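Enquirer: Grabbed the feature section from Swiss-Prot, which reads as follows:
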- TYR422, ARG433, GLY451, CYS452, ASN453, ASP474, ILE475, ASN559, TYR560, LEU581: S-adenosyl-L-methionine binding site (BINDING)
- 431-686: domain 'Bin3-type SAM' (DOMAIN)
- SER152 to Ala: Promotes RNA polymerase II transcription pause-release (MUTAGEN)
- TYR421 to Ala: Nearly abolished methyltransferase activity (MUTAGEN)
- LYS585 to Ala: Decreased methyltransferase activity (MUTAGEN)
- PHE674 to Ala: Strongly reduced methyltransferase activity (MUTAGEN)
Amino acid sequence: MIEMAAEKEPFLVPAPPPPLKDESGGGGGPTVPPHQEAASGELRGGTERGPGRCAPSAGSPAAAVGRESPGAAATSSSGPQAQQHRGGGPQAQSHGEARLSDPPGRAAPPDVGEERRGGGGTELGPPAPPRPRNGYQPHRPPGGGGGKRRNSCNVGGGGGGFKHPAFKRRRRVNSDCDSVLPSNFLLGGNIFDPLNLNSLLDEEVSRTLNAETPKSSPLPAKGRDPVEILIPKDITDPLSLNTCTDEGHVVLASPLKTGRKRHRHRGQHHQQQQAAGGSESHPVPPTAPLTPLLHGEGASQQPRHRGQNRDAPQPYELNTAINCRDEVVSPLPSALQGPSGSLSAPPAASVISAPPSSSSRHRKRRRTSSKSEAGARGGGQGSKEKGRGSWGGRHHHHHPLPAAGFKKQQRKFQYGNYCKYYGYRNPSCEDGRLRVLKPEWFRGRDVLDLGCNVGHLTLSIACKWGPSRMVGLDIDSRLIHSARQNIRHYLSEELRLPPQTLEGDPGAEGEEGTTTVRKRSCFPASLTASRGPIAAPQVPLDGADTSVFPNNVVFVTGNYVLDRDDLVEAQTPEYDVVLCLSLTKWVHLNWGDEGLKRMFRRIYRHLRPGGILVLEPQPWSSYGKRKTLTETIYKNYYRIQLKPEQFSSYLTSPDVGFSSYELVATPHNTSKGFQRPVYLFHKARSPSH
């Protein structure tokens, strides 16, 4: 607009107001373009020189020179006009821009900031340098021009304005450089991957990094651990829920520990002793085993010596590991000190052939056991009936107690009340004694089972052979509680079977028929094994048939051995059949000969005329292993005179009164220690007393 007006005719523009003195250095005034500055200069020039002189137009060369180069205008112009072009007058430019217009090295004019007024206009000199405000002098870059603007905040205190926190001011003022990011990474990574995890994707890089030390996790080798795939035998039943329907073949979800790892060195040591003692000469029949001469437990230990039936649980393994080892090695020190050279040489050879660790361990055991049993083996000669052979007899007057003492954990089972007795006697099959017992002995009879334990055999007889009443007696209340709970398991078995199979023919043929039907059962046996029986507890009902299972079975806690003989005389007949299976040893050890005789006499008086006693005695060779359970058992063991092989003669003597007896059979068992003969004693129909 101004240029267009200048081309046509000159016109007057009022001069801008002079800048304030306190804002002269701030550069905050209005900015006037160069053509306006030239125009105002011309107006002032015309006013000073007179109205007759014409001002150059905006399009003239002089005006163009004045717009393009203030320095050139200063040379061509004179006086105040040149100062006007250099100083910038009404532009109120900043001090930085004013310095750009001056040549380098030129000093400021002496009339800086001085106002000169003409006749019709106002002339302004170069702007004054900025005045310090609030005690802070802004920093000027040395090279001139605009640099990075610093934060103009108050640090000196006093004065107004916004103030930042002190710690931020100090950090900003004192920091000369920006933060430096890390560049050296020990694992070879970068700022985005400091741990160099991406290198694990490359197997070659991973192998290179881990050549010396595993600085980073290596990649897993492919195919190092092959995946095992188990293919089930029956693809339609991969979990084998319907395959094992027989209770004997049920595999529990959490199987019981067999305890074989505790005795892993015992079998090897027994074999060495047996090989060493095979050349010894003993006045024993050829059919008798050698091991009873060492520890008196040959019947139950022979399978271990020959290495047979390793998987089957062995008897009395639950709490007698220390006693078994002590008694096995106890005769060796006496043999070494004995007068016979033939007895001392073989044990020495066995010690030398054993490994160093095992031999040192057994040597310590020998020293301990020799002190405890030196008196028991030393002295005069003993009889062969004691089961000690030619290893020396025993004095009945002096038997020192074992140095190891009697442990409470062993005392817990001093009556043979093992809670898992049937577990290691019949690990995967039914009780072998059921095959030698005849159903006609029990059908419709009153039966008493002494030492029933958890009642498996008692419940089997009550369920299969239909006795009129079946009473299970045991001295341990915990076993009786378990026996009562087991009734539900047998009821669950009946629920699994079809109704027509419940009434089968007795005997072996009936058992086989029942087994065939059980295999066709579709109920998962694993559910019963893991979750318990599915049958509800039985509620006694009035008028129910007491001869039908489970109403015909009851379990009672009590001690069958009476304290005095006069109590035996008061016993009245109540039962037709009495079962005494694997009980005589525990009665013998806890109550001696007198207690066992009282039990036999009470059984005879408890039977009705024509009744029978089913007896399964333990052999004398199994007594010695249990003699250290308690102090009472230890003393009774050396006082026993009535041996198991004499039971038949005593029961048929006038002291008891049985009329006859017979050997039924010797049931087969995986452990020869449980292969015990079963005898049947008959009570006369017209008793003599």
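Cβ atoms are placed via backbone N, Cα and C, with glycine included.
Heads up, this one's the original sequence, none of the swaps are in it.
Burial and contacts for the listed features, if you can.
Expert: Around TYR560 (S-adenosyl-L-methionine binding site), taking its Cβ as the centre, 20 other Cβ atoms fall within 10 Å, counting all chains.
Under the DSSP three-state reduction, LYS585 (mutagenesis position) is assigned to helix.
Annotation note: PHE674 (mutagenesis position) sits in a helical segment as assigned by DSSP.
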Enquirer: Over all shown protein chains, what is the count of other CB atoms within 10 A of the CB belonging to GLY451 (S-adenosyl-L-methionine binding site)?
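Expert: That number is 23.
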Enquirer: Over the span of the domain 'Bin3-type SAM' (431-686), how high is the average pLDDT in this prediction?
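Expert: Residues in the domain 'Bin3-type SAM' (431-686) carry a mean pLDDT of 85 in this prediction.
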Enquirer: Given the recorded positions ASN453, ILE475, LYS585, PHE674, and counting only Cβ atoms in the protein chains shown, which has the most within 10 Å of its Cβ?
Expert: ASN453
Enquirer: Looking only at C-alpha atoms, tell me how far LYS585 (mutagenesis position) is from GLY451 (S-adenosyl-L-methionine binding site), rounded to the nearest Å.
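Expert: Just about 12 Å between their Cα atoms.
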